[in-house]
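Peer 1: Here it is, the structure in full.
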Amino acid sequence: MLEARFQQAALLKKLLDAIKELVTDANFDCNDNGISLQAMDSSHVALVSMLIKSDGFEPYRCDRNIALGINLNALSKVLRCAQNEDLVTLKAEDTPEVLNLVFESEKNDRISDYDVKLMDIDQEHLGIPDIEYDATITMPAAEFQRITRDLLTLSDSVTINASKEGVRFSCKGDIGNGSTTLKQHTDLSDQDQSIEISLTQAVTLTFSLKYLAQFTKATPLATRVTLSMSNDVPLLVEYKMESGFLRFYLAPKIGEEDEE
């Protein structure tokens, strides 16, 4: 049996808002370590990987490994019935047909009970290799979201160039060109505003802005975001949470770097 309680419905809502337009149906894999999800988007261009560790729940119980196949839009609709401050308890039997959600108000004067039908999803697990990335950029999540939105008004592709001068986001479109360059700096008054760049060699890659803009829907989950890049491998965009992470992997566009 699974029983896992979020202290606030807001976290689960934010997680679903970040991934539900990339992935329609997915397995939530529950085991001793916590609840994880790994799924590709329908175009097989982006991969989503999420983990909420068991210590992110209070209480957490999972007697055996369970895969909960869920339509994310259906789950999101049910979660709209919860107030952001509500406690949310997820429950499932060992061979479940439904995921039970119980919403409890802060004052414990309201309890709502919902069941979401589960699906049988045949999903292969992709081994994500551990890569020593050539460039790692950690920056304010809101800044990354702003850059992505701004450049998306001009083009559908962005070239990210990480070098010792800094990291440059540039694009070319029908109505003109645009670029933003960030340089490493430490903000002593607010560490969350610092920009950290770790580099072993320069990297230049081009990506779909539509997907990057989609990833930035995770901005409410974390104040910081980390971009990890190496030539010819997918970009890793990671949002770290208190008890886990949300990671997005995006394959680079081939043969477009020269056009930029």
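Just so it is clear, glycine is given a Cβ too, placed from its N, Cα and C backbone atoms.
Note that the structure is predicted; figures quoted are calculated from it, not measured.
What Swiss-Prot records for this protein is below:
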- Leu2 to Val: Reduces capacity in enhancing the processivity of DNA polymerase delta but shows no deficiency in stimulation of the ATPase activity of replication factor C (MUTAGEN)
- Arg64 to Ala: Reduces capacity in enhancing the processivity of DNA polymerase delta but shows no deficiency in stimulation of the ATPase activity of replication factor C (MUTAGEN)
- Leu68 to Ser: Impairs homotrimerization. Reduces capacity in enhancing the processivity of DNA polymerase delta (MUTAGEN)
- Gly69 to Asp: Impairs homotrimerization. Reduces capacity in enhancing the processivity of DNA polymerase delta (MUTAGEN)
Peer 1: For Gly69 (mutagenesis position), write down the residues of its own chain that are at least 6 apart in sequence and whose Cβ falls under 8 Å from its Cβ; none is a fine answer.
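Peer 2: Those within reach of Gly69 (mutagenesis position), by Cβ under 8 Å and sequence separation of 6 or more, are Asp25, Ala26, Asn27, Leu118, Met119, Asp120, Ile121, Gln123.
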Peer 1: Look up Arg64 (mutagenesis position) in the DSSP assignment and reduce it to helix, strand or coil.
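Peer 2: Going by the DSSP assignment, Arg64 (mutagenesis position) belongs to neither helix nor strand, so it counts as coil.
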Peer 1: Would you please pick out, from the mutagenesis positions Leu2, Arg64, Leu68, the one with the fewest other Cβ atoms within 10 Å of its Cβ?
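Peer 2: It is Arg64 that, of the mutagenesis positions Leu2, Arg64, Leu68, has the fewest other Cβ atoms within 10 Å.
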